[in-house]
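For reference, the structure is listed below as structure tokens.
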Amino acid sequence: MAAPPAPAAKGSPQPEPHAPEPGPGSAKRGREDSRAGRLSFCTKVCYGIGGVPNQIASSATAFYLQLFLLDIAQIPAAQVSLVLFGGKVSGAAADPVAGFFINRSQRTGSGRLMPWVLGCTPFIALAYFFLWFLPPFTSLRGLWYTTFYCLFQALATFFQVPYTALTMLLTPCPRERDSATAYRMTVEMAGTLMGATVHGLIVSGAHRPHRCEATATPGPVTVSPNAAHLYCIAAAVVVVTYPVCISLLCLGVKERPDPSAPASGPGLSFLAGLSLTTRHPPYLKLVISFLFISAAVQVEQSYLVLFCTHASQLHDHVQGLVLTVLVSAVLSTPLWEWVLQRFGKKTSAFGIFAMVPFAILLAAVPTAPVAYVVAFVSGVSIAVSLLLPWSMLPDVVDDFQLQHRHGPGLETIFYSSYVFFTKLSGACALGISTLSLEFSGYKAGVCKQAEEVVVTLKVLIGAVPTCMILAGLCILMVGSTPKTPSRDASSRLSLRRRTSYSLA
């Protein structure tokens, strides 16, 4: 991250590259830096709105893509496993590639990161639409959905890496960055709630129980053309949000210039920067812990709808349960931001544990009242699991910058490699879990699944997320976590960044 120099009168001498001595002048400069680093309410909201389309699309795919591929496209579970695994791996592989090219890109009139966000938008929208399109042929549907899911995940990565790294270039103030992150998470979740509501209401007619009651055949149910059209309409609604939200992002957010860009001296290569970041102990602990936690959340989301449809009598409550998860996540995000500021980030991590007993309860007692309680608690836990890593990453970057003489640009490597590892873990978790459905005898399009499939879904909704969350929290709790830099440390960090080398 690059921090702008503190305001000074014309002709004043430039600061020397050493820590300023404490005193009245230092305190005054600290207050001026704090005021200069403040972000307006409009900027924070517009920054959050920019991430809404990707979150809407990700939420729709998380809750409904697996069900769509199995029951509407009627692809065998083994092929669905390959589609999900290939798409996630494609998105994961795109992260270091995105970090490499973004760090080598030159600053333009709109910044260094913003052009990547703008350039990816139309292609993401097209890939997302065709992901939900049912082609007329049947033999190559697996290849069709693998292609477009891989394209969507890769393009979404090239959008998300610069968008999330933009947090470090909004302001030099750590507290304001945390606030911008909270605004982003809240606005994104509100958009996700709206998108999931619209998507779910549109496609609900494709999964009604009368679809099975109307036929006496034990084999797969014929897919109605109306069901495929409903998914296309839902996809088109999501596609429209991309140009609208990105326009607001460009109008309301200004990327700060990088004052160390013209600094002399050799640059740091991408591979050298990646080697440095992946050997930083606080970063390693953060990444490994959230490998398990994020994979648990993805498994819970992916199998909730399938569990309600095939392993319990909750198919009439699917929309209500999804909305409960998202509403509780949206409402609890501001509360978790207050907890982060008041009690610290490590303490807030215990909120993720709340999902564990309730996930087991849902698998054991799959009734409607229990399901709604579990959905509410899961939403609260998901909120903190999403907010916490993005709030801790800037502190990890600052901790790294205080220990190493390397300038701005490395923040993109931190963000891209974090997303790479979490996506890779999600790919493995979803791929293996979906393959387990194939081994248990899941039949695409069949109304009543075998008892082995029901047991497998209960394990996937209860035991698997529980083990992953416990493992992730144990790793996160070991050792100390980076603290928010003090005022003097922030001043030293700002001086070091202004006198250090930039990333080549």
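Counting begins at 1 with the first residue displayed.
Glycine is no exception: its Cβ is also placed from the backbone N, Cα and C atoms.
Substituted residues are absent from this model; it holds the original ones throughout.
Around the Cβ of ASP95 (mutagenesis position), 25 further Cβ atoms fall within 10 Å across all displayed protein chains. DSSP assigns ASP95 (mutagenesis position) to a helical segment in the three-state reduction. Among the sequence features in Swiss-Prot, the mutagenesis site ASP95 to Ala is noted as follows: Abolishes export of sphingosine-1-phosphate.
Swiss-Prot documents THR157 to Ala as a published mutagenesis change and attaches the note Abolishes export of sphingosine-1-phosphate. The Cβ of THR157 (mutagenesis position) lies under 8 Å from the Cβ of GLY91, ALA92, ALA94, ASP95, ALA98, VAL419, LYS423, each of these being in the same chain and 6 or more residues away along the sequence.
Under the heading of mutagenesis, Swiss-Prot lists LYS423 to Ala and annotates it as follows: Does not affect export of sphingosine-1-phosphate. Classification of LYS423 (mutagenesis position) by DSSP places it within a helix.
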